[in-house]
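According to Swiss-Prot, the protein carries these features:
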MUTAGEN   H306 to A  Abolishes acyltransferase activity
MUTAGEN   H306 to G  Reduced acyltransferase activity
MUTAGEN   F351 to A  Strongly reduced acyltransferase activity
MUTAGEN   I352 to A  Reduced acyltransferase activity
MUTAGEN   G386 to A  No effect
Amino acid sequence: MSGWPRIYYKLLNLPLSILVKSKSIPADPAPELGLDTSRPIMYVLPYNSKADLLTLRAQCLAHDLPDPLEPLEIDGTLLPRYVFIHGGPRVFTYYTPKEESIKLFHDYLDLHRSNPNLDVQMVPVSVMFGRAPGREKGEVNPPLRMLNGVQKFFAVLWLGRDSFVRFSPSVSLRRMADEHGTDKTIAQKLARVARMHFARQRLAAVGPRLPARQDLFNKLLASRAIAKAVEDEARSKKISHEKAQQNAIALMEEIAANFSYEMIRLTDRILGFTWNRLYQGINVHNAERVRQLAHDGHELVYVPCHRSHMDYLLLSYVLYHQGLVPPHIAAGINLNFWPAGPIFRRLGAFFIRRTFKGNKLYSTVFREYLGELFSRGYSVEYFVEGGRSRTGRLLDPKTGTLSMTIQAMLRGGTRPITLIPIYIGYEHVMEVGTYAKELRGATKEKESLPQMLRGLSKLRNLGQGYVNFGEPMPLMTYLNQHVPDWRESIDPIEAVRPAWLTPTVNNIAADLMVRINNAGAANAMNLCCTALLASRQRSLTREQLTEQLNCYLDLMRNVPYSTDSTVPSASASELIDHALQMNKFEVEKDTIGDIIILPREQAVLMTYYRNNIAHMLVLPSLMAAIVTQHRHISRDVLMEHVNVLYPMLKAELFLRWDRDELPDVIDALANEMQRQGLITLQDDELHINPAHSRTLQLLAAGARETLQRYAITFWLLSANPSINRGTLEKESRTVAQRLSVLHGINAPEFFDKAVFSSLVLTLRDEGYISDSGDAEPAETMKVYQLLAELITSDVRLTIESATQGEG
């Protein structure tokens, strides 16, 4: 490009460089989208806009992509490197109005006909200044936002710092030419498909128009289900119909979000400023699969694990910066206090009570509101655990909202609903001290403004944050596979509860928890905490800690827990340096070197971070424990031992493998442990390697407390086969608390009620106990003896003496 156009662009770029601060989606387009910069690249934009073109240019230059203003030379032919699908008023003939775009597509395709080695990558790019969906006023949402010059000027002026450049995966023009030909009709089809692509992309980024709140309430009141619930309310409480209707409206006011794009923008600015000061980085993985689902028209339901109140803000912030619509979020009614409640409501929160029992009107209003969100196409987010995990492990899922999601599908008319499991990880959780107190029996403090201010005042260096998107679960596909005749239950009026609903919801919930754990993120803090807590003195020399971290890292890299899990690329030494900056550990120096210590008062809190990745290391830890105890053991016997204990571990930690997959996993882990020199393999037997016995012992310690807990329950069951489930849970906790005191076990979840409740349910499912409570003493004693070999003799004596003392 030369002459007047170049001067014009330079002049136009002066104000744009000041007013526009755009963000690229994805953050690093070339590697994330697989663009090959050694091959020709041309850009396709939805409509003629110089501001968009220059904003794209700035991002291309920042990411080492070809300059869109520099023409492509192919076989002596000069062609513009960009194409506008929709035309507009032109200043120079250099611009390409709509009919020109078809000609340009044809020219590019024609060059592929004459040059068999040519393969131009066509990259669709949309530039968005602001993402306000607007309010419903009857007009149809335009497929592309065409702004004239004056409108564009004000959009840039007001929204220049809220602009996004969205790069889409490239389309190979070579493949297009080979499969569809190169004539003009193919060029026209290409332009038409591009227009549809941009319309879908805009909907995925901006979302459907927002309803006026009163219009939404009126529509809900007119629904058959709520009208019937209002009549029932009036009859059962002996109040007038008007009063019952007012009660319904009051519930809608309590529940419904009041989404505000301006509040999203303001919060984005504040959070952007805050994150940069609190977090050293927010790591996002597998977002492209979610963008693709949104682009394909799926109704997205985000199902993250729940670690902290920070989850609400972090996930919405991440989604917004990934070019997706911030979802409507189901938040606990405990967060509806001033000023947080009104702010969260404008950020998309809708509030949910802890229980629906005994309030038919409330449950009907909530279910209809959720169904309305789905039918309008809004993305939704809820925490399937029901509350924040106090231990760092996933909680057993609460299935109420998930059940309502499937009931919404049974009303018919919704787009395909896809559940997106999300793992959220932190190197520092601000509530972790409060969690430890609550697990020790302290009363949960009610959320309030003073409590919020105290929490904010404690915010310091939070390290790294992690948001990993797990494997999506399309509900329609799942139901087609597991409940082939589910469509027979569709009822557009009534909320139906077919017989298959509860077991199916339970299975989906369990599957979601597994998928969340599959997307686990190892980081400096949880790895260092795992190693230091494995040491009985909670201290290791720097060399020992480095060796232990290398063991964990190699296991996770060479035998990955799943394809969705992430492991740091940094070295063990770099991870230790980073963890030390978090000020959780003490360092003592002597003439030999550094000793890294986890102070006693911190040890209880640090179990939280260890538990975040317990599922990723528990199988190699169990293998290490078995090999350490037996000194040498055949693969077959090792496999038998793992097979006996695996169902309990799978249920407790939501592990991903089925029993029939275990032999291959055990073999892969054994080979990796041999490669690391932790064990030797001789004649199909695993032997300890004395040179690395400490590393193996520390690895084995990762399963120590879990095995002790199982030993308690199996001993109680063997000693009293007729014990009922409730008493078994209670007595197991009592012995665990005693063990914790006598043997200095610092993990609060060691005697957590939920952990023992889950274990006893698994024992029932595995046939160790029946619903009537009777156990098979021979079987339970066999398992106890297996466990007794894996725990120390002093712990075993404490367990056995506890029950003898009671007798």
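A Cβ is built for glycine as well, from the same backbone N, Cα and C atoms used for every other residue.
Original residues only.
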Can you tell me whether DSSP puts F351 (mutagenesis position) in helix, strand or coil? strand
Would you mind pulling the DSSP three-state label for H306 (mutagenesis position)? coil
Which of these mutagenesis positions is closest to H306 (mutagenesis position) if you go by CA atoms: F351, I352, G386? G386
Other CB atoms, at most 10 A from the CB of F351 (mutagenesis position): 20
Which residue, of the mutagenesis positions H306, I352, has its CB surrounded by the fewest other CB atoms within 10 A? H306
Non-local Cβ contacts of G386 (mutagenesis position) (under 8 Å, 6 or more apart, same chain)? H306, L395, P397, K398
